[in-house]
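Taken from Swiss-Prot as is:
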BINDING   ASP10, ALA12, ASP186  Mg(2+) binding site
ACT_SITE  ASP10  active site, nucleophile
MUTAGEN   LYS52 to Arg  Complete loss of catalytic activity
ACT_SITE  LYS52  active site, schiff-base intermediate with substrate
Amino acid sequence: MNRIHAVILDWAGTTVDFGSFAPTQIFVEAFRQAFDVEITLAEARVPMGLGKWQHIEALGKLPAVDARWQAKFGRSMSAADIDAIYAAFMPLQIAKVVDFSSPIAGVIDTIAALRAEGIKIGSCSGYPRAVMERLVPAAAGHGYRPDHWVATDDLAAGGRPGPWMALQNVIALGIDAVAHCVKVDDAAPGISEGLNAGMWTVGLAVSGNEFGATWDAYQTMSKEDVAVRREHAASKLYAAGAHYVVDSLADLPGVIAHINARLAQGERP
């Protein structure tokens, strides 16, 4: 049938870890541990969605971070420096990721509703496999079990913003057309991934990296603060090319109904 057959979901900030805090804090700690260089949480969020080595590389190219690095070492960050930070990052992330494995509010019910419609649940992440091998069973213990998952270092072709992890889900799940898939993500590289794979794309403006608040902080925010943060996040996701932007995964079934109507009219992503 000419309808959505699969969703491919990001992990941190999309299905688990409201606000995407597990990776951001670890980047700050890894820079400090490896080279005694300080970066801010806001800086750590800028390249979110990329593979973690590529994320560190992108952080080193941020003008403010590069200026700090040059002031300390008299040069810009090298590949060997990135390797050293990544080596510090990995054990920290592996140790901490299980603490951020609880599904975001509404995720379990949404997954059940999608499966009731015959929709398969794929997933992929900017986390490497060593981290995912800890996160996946921890999330399963909380009730979140996608039908398939792909880590950023699984494929020789690479990770985001390329289409390969999303397309690997298409293959593994046996989906007949990429136009029958929706890629859901809270960061721009994941939206680019979906677009490059020829899929419909949905950005999440509140639950993830661009909004950047814990669940508790979000619950106590004023309506005005929520609106400002939501608009900031949505503008970035729309600028990346998202077909739709909603607050969280709980809003996805309504979006899929809208996409199904467009598919029935012959539209494509």
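Note that Cβ sites are derived from N, Cα and C of the backbone, with glycine treated the same way.
All features noted in Swiss-Prot, drawn onto the structure.
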residue	record	Cβ neighbours (10 Å)
ASP10	Mg(2+) binding site	30
ALA12	Mg(2+) binding site	30
LYS52	mutagenesis position	25
ASP186	Mg(2+) binding site	34
- Work out the three-state DSSP category of ALA12 (Mg(2+) binding site). strand
- Query: Which whole-number value in Å describes the distance between the Cα atoms of ASP10 (Mg(2+) binding site) and LYS52 (mutagenesis position)?
  - Reply: 14
- Task: Give me the Cα-Cα distance between ASP186 (Mg(2+) binding site) and LYS52 (mutagenesis position), rounded to a whole Å.
- Result: 16
- Message: Around the Mg(2+) site formed by ASP10, ALA12, ASP186, which additional residues qualify by having Cβ within 8 Å of the site's Cβ center?
- Response: TRP11, GLY13, THR14, THR15, ASP17, SER20, MET48, GLY49, SER125, ASP185, ALA187, GLY190, LEU204, SER207, GLY208, ASN209
- Between LYS52 (mutagenesis position) and ALA12 (Mg(2+) binding site), how far is it from one CA atom to the other, in Å? 13
